[in-house]
Amino acid sequence: MKYHSHIENLDEDGYTQLDFSTQDIHKRPRGSEKGSQAPSSPWRPIAVGLGILCFVVVVVAAVLGALGEYGHNSGRNPEEKDNFLSRNKENHKPTESSLDEKVAPSKASQTTGGFSQPCLPNWIMHGKSCYLFSFSGNSWYGSKRHCSQLGAHLLKIDNSKEFEFIESQTSSHRINAFWIGLSRNQSEGPWFWEDGSAFFPNSFQVRNTAPQESLLHNCVWIHGSEVYNQICNTSSYSICEKEL
């Protein structure tokens with residue numbers, strides 16, 4: 001029998017030197033242990049860059065627009081600014097007539113299509129005249145003066161159709177009376193219109209409201225559908241008329 005010696009590479013003391021060489025050990029690729037990773041997309045950095053570029057462009061455009069608007073406003077000289085402000089105030093400033101006059105809605109404004117073009121604002125057109133129902137209290141003389149300042153006169157009723165129109169307006173304000181352009185110089189004297197023409201009781205009658213001892217009821221107002229004489233210094237509303 002032959003013995004095969006398996007003792008190799010003995011050192012000086014007789015110990016066997018073990019060879020742990022890793023030449024025969026084959027390591028698996030790292031990718032096989034953890035699994036292969038998908039390569040990253042080459043378009044991702046490009047998309048991110050384009051997004052940042054667009055954002056920068058929008059910001060720059062907004063800043064330039066704001067600077068341009070500021071420069072345009074600051075470039076206007078003081079005189080132009082003052083003129084602009086003054087024109088704006090004039091456009092929004094209410095007129096004297098709009099402050100003094102108040103006009104109630106009426107049937108005539110509905111039947112005639114509102115305030116007609118030939119008449120001024122707050123005036124109502126009927127026939128060949130414009131009428132203003134003034135709701136600022138005044139005496140007969142003060143009302144006459146007020147209508148004259150507007151280029152008109154106190155109401156003069158020429159016929160029954162005109163009286164029906166006026167009655168349709170005043171009937172909706174039965175608690176109020178309106179001065180008209182009819183007066184007389186003395187008690188029991190004849191009535192005259194403001195233009196000096198005589199009054200003829202064809203369309204209406206003037207009812208007497210004065211006691212026997214009073215001599216001051218020398219002016220006329222219309223109250224609802226009735227016409228009365230009254231003291232001229234009494235404060236009341238009025239009706240102005242202007243022919244077209």
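The count begins at 1 with the first shown residue.
Any Cβ shown, glycine's included, is placed from N, Cα and C.
Taking a C-beta cut-off of under 8 angstroms and a sequence separation of 6 or more, Gly151 ((1,3-beta-D-glucosyl)n binding site) has the following same-chain neighbours: Lys242. Per Swiss-Prot, the feature (1,3-beta-D-glucosyl)n binding site maps to Arg145, His146, Cys147, Ser148, Gln149, Leu150, Gly151, Ala152, Glu194.
The annotation divalent metal cation binding site is assigned in Swiss-Prot to Lys156, Asp158, Glu162, Glu241 on the grounds of experimental evidence. Annotation for Glu241 (divalent metal cation binding site): same-chain Cβ neighbours under 8 Å, separated by at least 6 residues, are Ser129, Cys130, Tyr131, Leu132, Cys147, Ala152, His153, Leu154, Leu155, Lys156, Gly181.
Per Swiss-Prot, domain 'C-type lectin' is recorded for 126-241, and the stated evidence type is sequence analysis. Model confidence over the domain 'C-type lectin' (126-241) stands at 93, taken as the mean pLDDT rounded to a whole number.
When secondary structure is read from DSSP and collapsed to three states, Trp221 (mutagenesis position) falls in the strand class. Trp221 to Ala appears in Swiss-Prot as a mutagenesis experiment; the accompanying note says: Loss of glucan binding. Abolishes activation of NF-kappa-B.
In Swiss-Prot, a published mutagenesis experiment is listed as His223 to Ala, annotated Loss of glucan binding. Abolishes activation of NF-kappa-B.
Looking at Swiss-Prot, the entry for mutagenesis of Cys232 to Ala says: Abolishes cell surface expression. The Cβ of Cys232 (mutagenesis position) has 20 other Cβ atoms within 10 Å, all protein chains considered.
Non-local neighbourhood of Glu194 ((1,3-beta-D-glucosyl)n binding site): Lys144, His153, Leu154, Lys156, Gly181, Leu182, Ser183, each in the same chain, at least six residues away, with C-beta under 8 Å from its C-beta. Fewest Cβ neighbours within 10 Å among the recorded positions Arg145, Lys156, His223: this applies to Arg145.
For the pair Trp221 (mutagenesis position) and Gln149 ((1,3-beta-D-glucosyl)n binding site), the Cα-Cα distance reads 20 Å.
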